[in-house]
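*Asks:* One structure, as structure tokens, below. Some questions next.
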Amino acid sequence: MSELIVSRQQRVLLLTLNRPAARNALNNALLMQLVNELEAAATDTSISVCVITGNARFFAAGADLNEMAEKDLAATLNDTRPQLWARLQAFNKPLIAAVNGYALGAGCELALLCDVVVAGENARFGLPEITLGIMPGAGGTQRLIRSVGKSLASKMVLSGESITAQQAQQAGLVSDVFPSDLTLEYALQLASKMARHSPLALQAAKQALRQSQEVALQAGLAQERQLFTLLAATEDRHEGISAFLQKRTPDFKGR
């Protein structure tokens, strides 16, 4: 049985974490499969958006502790996981997390890495690494504080406490909360809506949004303007404006 189920709905790629016995713990093998699928999707012009989900009880409950327990300092220094996370971060198309149940530790970090997080009412988000004598190591401290602010992020990281889907939405980590049996359906609807837009515009807009968290305002504004200008030379820009003026649905080609 595959630990990552891959399916397609038109221009949307769906990746389902499938390690139920391990609560979808993100071991190196599963991370590598995620990386491979996303890197293939990045260059596949027939794919515009990707959705990552788990099961009804667990999005992903963290890293694989059995795998971690085997590593001493030397093994940790030579761990490939930082490179795998960097490759996930480099995905250039919209990435949506559809979260039901627990998103803890590395599972929460995976959700934070996504562009949009939608959650079921039963979802919980947390970084409990402190209870194990360690700390988040895959972007949790950096992305959580940018998402929910200093006070709540510090409380979660330093106490190990998790928050509900409703609290996550109020804090800005989650965009929408739904009955748990509708979470994936809504995420796929949102992905399909995004996928109707110009692939070039989607990628440029994602790049600009990401830059806003990584550079100073003036540098971000300059990058935004550069990307806006580059889109002016595309066929999709001409098609989008023409379709609007002619009151018809645009037919974007990604050119």
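Yeah, the Cβs are placed from backbone N, Cα and C, and that goes for glycine too.
Owing to the predicted nature of the structure, the values given are computational and were not obtained by experimental measurement.
Not my notes, these are from Swiss-Prot:
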- R11 to Q: In strain: W (VARIANT)
- M32 to T: In strain: W (VARIANT)
- T45 to S: In strain: W (VARIANT)
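Could you place the listed features in the three-dimensional structure?
*Replies:* In the three-state DSSP scheme, R11 (variant position) is classed as coil. There are 18 other Cβ atoms within 10 Å of the Cβ belonging to R11 (variant position).
The Cβ of M32 (variant position) lies under 8 Å from the Cβ of L84, each on the same chain and at least six residues away in sequence.
Taking a C-beta cut-off of under 8 Å and a sequence gap of six or more, T45 (variant position) has these contacts in its own chain: P199, G254. DSSP gives T45 (variant position) a coil state; it is part of no helix or strand.
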